[in-house]
Amino acid sequence: MATVAELKAVLKDTLEKKGVLGHLKARIRAEVFNALDDDREPRPSLSHENLLINELIREYLEFNKYKYTASVLIAESGQPVVPLDRQFLIHELNAFEESKDNTIPLLYGILAHFLRGTKDGIQNAFLKGPSLQPSDPSLGRQPSRRKPMDDHLRKEEQKSTNIEDLHVSQAVNR
């Protein structure tokens with residue numbers, strides 16, 4: 001017969017494999033934060049830049065279903081509960097959407113823009129080449145149950161290995 005310690009270990013392993021344990025931990029962290037958060041204490045007002053940055057992050061978090069992380073961001077930063085209009089964000093960032101697919105977060109388009117470089121062909125030195133890839137491919141891999149790349153990007157990567165050929169629905173207009 002199994003001991004209590006063995007049963008705990010099997011239960012923990014099973015919950016980790018199913019991704020439930022991480023979900024539960026995130027939910028508990030979010031609930032603890034909400035319980036400790038003092039609503040009576042006024043939040044400092046957000047600068048325009050922080051409002052935009054937080055909204056880009058929220059859009060990314062919600063797209064990737066990090067809903068508890070997004071709820072903590074909103075509560076902690078003082079970001080409005082109602083998301084900013086996407087067209088407002090695009091206008092404020094001087095960005096444009098390359099396609100009608102507006103389901104992909106603007107951050108993906110911004111990242112793709114800097115990975116491709118600027119219009120005149122000058123590449124961003126901070127994001128170019130080997131600095132993005134560790135010399136040992138096993139380095140930098142997360143021991144997560146999540147796929148290393150989002151499903152929507154993985155499908156596109158199979159079609160093309162060149163980042164410029166990936167379908168990205170937004171790019172920054174400079």
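Glycine is no exception: its Cβ is also placed from the backbone N, Cα and C atoms.
In Swiss-Prot, the entry for mutagenesis E49 to A states: Loss of homooligomerization and loss of localization to centrosomes and pericentriolar satellites; when associated with A-76. The structure shown retains the original residue. When secondary structure is read from DSSP and collapsed to three states, E49 (mutagenesis position) falls in the helix class.
Experimental mutagenesis is annotated in Swiss-Prot for E49 to A, with the remark: Strongly decreased interaction with KIAA0753; when associated with A-76.
Mean model confidence of the domain 'LisH' (49-81) amounts to 92 (pLDDT, 0 to 100 scale). As annotated by Swiss-Prot, domain 'LisH' applies to 49-81.
Recorded in Swiss-Prot as a mutagenesis result, I53 to Q carries the remark: Loss of interaction with KIAA0753; when associated with A-76. Non-local contacts of I53 (mutagenesis position) by the CB criterion (under 8 A, 6+ apart in sequence, same chain) are absent.
Swiss-Prot gives this note for the published mutagenesis E76 to A: Loss of homooligomerization and loss of localization to centrosomes and pericentriolar satellites; when associated with A-49. Secondary structure at E76 (mutagenesis position), as computed by DSSP, is helix.
Annotation of the published mutagenesis E76 to A in Swiss-Prot: Strongly decreased interaction with KIAA0753; when associated with A-49. Loss of interaction with KIAA0753; when associated with Q-53; the original residue is retained in the structure shown.
Counted within 10 Å of its Cβ, the other Cβ atoms near L106 (mutagenesis position) come to 23, all protein chains included. Listed in Swiss-Prot as a mutagenesis experiment, L106 to R is described as follows: No effect on interaction with KIAA0753.
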Measuring Cα to Cα, how many Å separate E49 (mutagenesis position) from L106 (mutagenesis position)? 15
Position of peak Cβ density within 10 Å, selected from the mutagenesis positions E49, E76: E76
